[in-house]
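Q: Can you keep this structure in mind? I'll have questions shortly.
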Amino acid sequence: MEIENTRDSDSMRGSRVGFSGSLVSGKKSARFKDDESYVEITLDVRDDSVSVQNIKGADHEAALLASRLEKRPNNTLGSQLSFHLRQVSKELKRMTSSNKFQKIDRSKSGAARALRGLQFMNKNVGTEGWSEVESRFDQLAVNGMLTKSLFGQCIGMKESSEFAEELFDALARKRCITSPAVTKDELREFWEQITDTSFDARLQTFFDMVDKDADGRITQEEVKEIISLSASANKLSKIQDNSDEYAALIMEELDPGNVGYIELYNLETLLLQAPSHSMNLSTNSRVLSRMLSQKLKPTKERNPFKRCKRRLDYFIEDNWKRIWVMALWLSICAGLFTWKFIQYKRRAVFDVMGYCVSVAKGGAETTKFNMALVLLPVCRNTITWLRSRTKLGKIIPFDDNINFHKVIAFGIAVGVGLHAISHLTCDFPRLLHATDEEYEPMKPFFGDERPNNYWWFVKGTEGWTGVVMVVLMIIAYVLAQPWFRRNRLNLPSTIKKLTGFNAFWYSHHLFVIVYVLFIIHGYFLYLSKKWYKKTTWMYIAVPMILYACERLLRAFRSGYKAVKILKVAVYPGNVMAVHMSKPQGFKYTSGQYIFVNCSDVSSFQWHPFTISSAPGDDYLSMHIRTLGDWTSQLKTLFSKVCEPPTGDQSGLLRADVAKADYKPRLPKLLIDGPYGAPAQDYKKYDVVLLVGLGIGATPLISIVKDVLNNIKQQKNIEDGTKGSKRSPFATKRAYFYWVTREQGSFEWFKGVMDEVSENDQEGLIELHNYCTSVYEEGDARSALITMLQSIQQAKSGVDIVSGTRVKTHFARPNWRQVFKRVTINHPDQRIGVFYCGPQGLVGELRHLSQDFSHKTGTKFEFHKENF
């Protein structure tokens, strides 16, 4: 023990005493399991009192309890100090041995931490007032009594009616209420206890819920029942199935004496064991966090011109690549339209057809250009080569190739509209109603006899080709819309069969016919007779040849890239993992994708799937989620040859061809690729933030594995392993956030999670799993799951939800806090943010990337995978 005594030079009235030493000796308690845990306590000693001035140390609970020291008269410094140190030690022992529930006075920080772990009630309940509950009582009550079945709806917990009924029973038992209904006054008492935010009240409520017979003790059977209930409320089927095992685990932890029950103080001991991660933040991190919060506060610029200028500056900064590409495209379209418009304004036909013919020909010229340009963004091999082998990616947004393809398609629609409408509603009617004298200059183009009706124009080659093209374009455009392509509309079954990905796929191939008709239509022109003035073929010749070569290359390459299937796993959640042999010379980058064909399902359909294996692996793997007809049929084929699940793998089917004595007949797969994708740019960043939702984690898992392989490689170089060469790998830190709805989803990448945990000794890869089916930490319905998770993690290092060494968080991440933490850890750096998942989260992540980039020195560059 060390004692430090410092006295004020001007006055002898006060002094501070520092103590550093072990607060607990002898037998270890559940709260203080390490005899070598020390704390430093600084006491402020006055003439007639002693108070705690400062507490530092390894165990935050010592600080919590030491704050209870009362002010007492000071006889001598030595005796007073000794008395209070004994009091601290005595208090610690009392807290770990008492079997009576008492009110505990805690420091502000300790109470805040405890409440974060014990805010049992649904946040919707906590935010509502009694007036709302009373109003619902008046609506739901019958003869002034509210039944147990309506209790959850009344207090705002209607989504978990079963759990609400358990809460009702606990509150009723406490008050000796045996009726299955309560009055308004009794409900008011229930409400006051539910909304009491003190640590002790909520701990007591939780204890009462578990203690079914109200004897003040919890048996293993009662623990099992509440585990099963909590698991059911959180859709954790595996925990529910193993509730016996987990109940025994809790009893083993809290009932070391094997007396057969646990009491309230046992729960308190467990729940107040270790400070949370946020409590261990360094002082510098806290200061930075506060400063960052101030920076990120929205500031309202009063001057509207300055406000608009700032928004414009931010917009240009975030979208300059898109801006210059769009500006160039619009300029070319406008230039072509203007050139053709002026050209026809100077021709003799203008006197009869007027501005209509100029508009029609201007629209036709832009259509020629766009029909040529629309093929380039879908030349996948060319785009991949430009992205991977050149530096054009610094100025060209290759990530937006599909979006640009859609924009060009819209430009085609505008051009076709201008061309067709101007002809059909304006210049053709003018020609039909022209006098003989006015028609005279038109004879070289339309013949000696003036057309007498619309049918004359339609039956000609120029007419019927145009009509057929427009019809085919409309079909392809409509079926390509996400409402039809992803089957988002509730359509009758007969019509629904005509939509979906298959309809999109086949209708898009109608453009082969469209391009043939487009060339014919552009050759048989009314107003241009010389071949060199018929420029349609000149526009589209090179793009069509390039696209045709792409398709031939795909067909040739896929023909000899038949892969051997090594292993198949069909997981819960309609996900299937396929491990294949890697074709000779097949090179790829994490984040890229391949097209897959299975002739047993369809000889013509090719579907894209991201590669989930890392470039350094000796196999190829992909994870496929069954969402449509093709993937459903593929899963059915593989399921027939898979083995049934073992006892610890609920719903998991496997077919390990490499190890099996009997070689099952598996479907034959062809692959085409790899092709470039936004996620492959991760190597450009020292730090990456990877966000995946559900099956969207696939490309990001490949990145995580690649970063891990690079860590191993660099370690070999540092250890002097021969033959190792340093690769141009910039990524030094990765944050991976995976959000999924179902517990079974964690089976998909369980091996990768464990491998990272075992090999990443320096913590360069942070893995964060979130299960949204579990109520957020602090909710009553997940309280016991959180407790069980802590015990299991401490005992075996395995998370009970994911089954991996990575701890699972509940509900959804606070993305602003995620960005804030990365900003604090990496000031003034470029962070690559890569997202793959549904469209719903894109806006929030893009906004946060822009907001933090604008207001801090850390620059976040957002990349979205086309999902």
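The backbone N, Cα and C atoms fix where each Cβ goes, glycine too.
Every position carries its original residue.
Here's the feature list from Swiss-Prot:
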- ASP211, ASP213, ASP215, ARG217, GLU222: Ca(2+) binding site (BINDING)
- 198-233: domain 'EF-hand 1' (DOMAIN)
- 361-519: domain 'Ferric oxidoreductase' (DOMAIN)
- 558-681: domain 'FAD-binding FR-type' (DOMAIN)
- SER82 to Ala: Decreased activity (MUTAGEN)
- SER89 to Ala: No effect (MUTAGEN)
- SER97 to Ala: Decreased activity (MUTAGEN)
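Please situate the listed features within the shown structure.
A: The number of other CB atoms found within 10 A of the CB of GLU222 (Ca(2+) binding site), across every protein chain shown, is 19. Secondary structure from DSSP puts GLU222 (Ca(2+) binding site) in a helix.
Mean pLDDT for the domain 'EF-hand 1' (198-233) in the predicted structure: 74.
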Q: Could you check what DSSP calls ASP213 (Ca(2+) binding site) once collapsed to helix, strand or coil?
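A: DSSP assigns ASP213 (Ca(2+) binding site) to coil.
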Q: Across all the protein chains here, work out how many other Cβ atoms are within 10 Å of the Cβ of ASP211 (Ca(2+) binding site).
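A: Looking across every protein chain shown, the total is 22.
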Q: Including all protein chains shown, what's the count of other C-beta atoms within 10 A of the C-beta of ASP213 (Ca(2+) binding site)?
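A: Total other Cβ atoms inside 10 Å, all chains included: 10.
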Q: Would you say which of the binding-site residues ASP215, ARG217 has the most Cβ atoms within 10 Å of its own Cβ?
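A: Per the Cβ count, the most surrounded site is ARG217.
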Q: What other residues of this chain sit with their CB within 8 A of the center of the CB atoms of ASP211, ASP213, ASP215, ARG217, GLU222, the recorded Ca(2+) site?
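A: Once ASP211, ASP213, ASP215, ARG217, GLU222 are set aside, the remaining close residues are VAL210, LYS212, ALA214, GLY216, ILE218, THR219, TYR261.
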